[in-house]
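These notes are about the structure you will find just below.
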Amino acid sequence: MLLSDLSSDQEATGSNSHGGGGGDRMVVGSHGAAHVVLSNLFLPPAAAAAATMLLPAAPVMVRPAAMAAAQEPRAKKKRSLPGNPDPEAEVIALSPRALVATNRFVCEVCNKGFQRDQNLQLHRRGHNLPWKLRHRAAAVSAVTTAAPAPRKRVYVCPEPTCVHHDPARALGDLTGIKKHFSRKHGEKRWRCERCGKRYAVHSDWKAHVKNCGTREYRCDCGILFSRKDSLLTHRAFCDALAEESARLLAAANNSSSITTTTCNNSNISSNNNNNNINSISNSNNLLITSSSSSPPLFLPFSTTPAENPNPNQLLFLQQHQAAHHQLLLPQFQQPPSSPPAYFDHLAFGGGGGVITGSSCNDDNSSIAGDVMVAAGGDSVSFGLTSEGSVTMHAGDVGRRRLTRDFLGVDHDAGEVDELELDELPADLSTTAAACQGCNFAAATTAACCATDFTTGSRQYLGRLPPVNETWSHNF
């Protein structure tokens, strides 16, 4: 299709492909024929420049002032605060009985009550009874005469102690003053059956019952909340309480651990002395420990045996490496003192004794290190084998055993199996006599249950359990 055909069709119909009158340009050819050029691309360069100069200026769009004002952010109108009435308003004080009265206006036909007379008048129309609605005097006076507008009414609370009892803080709505008096000063007569919450205003109760139980917000402590903001407020206090409880518990645990270590270290310092103790040889009840350089022995008595009514205490020997020496307080690193009272109790009161030594002057001694021998009527006996390991024997055959199962590993009798006495080497009885001239001294390693001194590893012979952190933090 030629451009001339397109132009003739548009002239006949009066249409424009671009929808605007100024979109197409009329160009007159050399033969007088009019042509409509849809775009400057169809013209030669000289003609395109001339056509551009002939174009009218583009119209300038001007926004109306109303549209400009509509798009600008409008300042939100603030609601008047409750209790700040118009100074020109009429102040009305109703009695508490009038505020709490319900259904004051009753229909004489069906005995249905209404809170306002206007509602009763509208109800009377259904019974074909005469009814009359009260009109404001302003509506009547506006038609007849130019009377002034009526004053606005505000209501004060009848409770003298209430903040809204002051006319300057009166409420401007009759329904509002009624609900205020019921909520703040009235009886809460409506109770929720789900949560037990009570309300003084029936509409408040209905709104609560509608949503109660539909949404639950549970705290980690188990308390349920129906509102998220209540949960967030509670969680702030709950988390703070949990952190405080955890901090106090950690402090209590640290204090208990320090107290146990201090008590044990006090027993160590009391055992370090340079006095020799006479040995009481008892082949059935011996407590012997040995090491290359013997440490102070841990005898964790809660009280001394003289104060403890149970003379059959289970003695635990704990191991302290050189790395733990800084735990000893300066008060426990004092010059050695006299033997403690419970050594005398073991030696003379229970038919046994304790012998400790730092070095044996006797060349016949087979123990390379310090030796401690404890003997009693019922005690735990240790023995050093020829291979360099320590064995344990508890009590005599036929007597009550002292190796109680405090950790609960033996569910049958509550006690740990004993080692036979004949498993101990025969030269243990001579060890005590060989070490009578030994002195008390500090050491670096003590045996617990059974220790292999050649490899440095612990061996638990029989069914003796390892001591957990309740007894000592070193095991």
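Glycine residues also receive a Cβ, built from the backbone N, Cα and C atoms like all the rest.
Sequence unchanged from the original; the noted substitutions are absent.
Features as listed in Swiss-Prot:
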MUTAGEN   PRO158 to Leu  In ghd10; delayed flowering time, tall stalks and increased panicle length and primary branch number, thus leading to increased grains yield. Reduced expression of EHD1, HD1, RFT1, HD3A and MADS15 under both short-days (SD) and long-days (LD) conditions
BINDING   CYS192, CYS195, HIS208, CYS212  Zn(2+) 1 binding site
BINDING   CYS219, CYS221, HIS234, CYS238  Zn(2+) 2 binding site
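The structure, with features from Swiss-Prot marked on it.
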residue : record                : DSSP class
PRO158  : mutagenesis position  : coil
CYS192  : Zn(2+) 1 binding site : coil
HIS208  : Zn(2+) 1 binding site : helix
CYS219  : Zn(2+) 2 binding site : coil
HIS234  : Zn(2+) 2 binding site : helix
Cα proximity to HIS208 (Zn(2+) 1 binding site), best match among recorded positions PRO158, CYS219, CYS238: CYS219
Apart from CYS192, CYS195, HIS208, CYS212, which residues in this chain have a Cβ no more than 8 Å from the mean position of the Cβ atoms of those residues at the Zn(2+) 1 site? GLU193, ARG194, GLY196, LYS197, VAL209, ASN211, GLY213, SER226
For CYS238 (Zn(2+) 2 binding site), identify the closest of the recorded positions PRO158, CYS192, CYS195, CYS212, judging by Cα separation. CYS195
Ordered by sequence, the long-range same-chain Cβ contacts of CYS212 (Zn(2+) 1 binding site) under 8 Å (at least 6 apart) are CYS192, ARG194, CYS195, LYS197, SER226
Whole-number Å distance separating the Cα atoms of PRO158 (mutagenesis position) and CYS221 (Zn(2+) 2 binding site) is 44
Can you list, in sequence order, the residues of the same chain other than CYS219, CYS221, HIS234, CYS238 whose CB lies within 8 Å of the CB centroid of the Zn(2+) 2 site? ASP220, GLY222, ILE223, LEU231, ARG235, PHE237, ASP239
Across all protein chains shown, the recorded positions PRO158, CYS192, CYS195, HIS234 give the max Cβ-within-10 Å count at PRO158
To see if you understand the setup: which same-chain residues, six or more apart in sequence, place their Cβ under 8 Å from that of CYS219 (Zn(2+) 2 binding site)? PHE225, LEU231, HIS234, ARG235, CYS238
Sequence gap of 6 or more, C-beta under 8 Å: which same-chain residues meet both conditions with respect to CYS221 (Zn(2+) 2 binding site)? CYS238
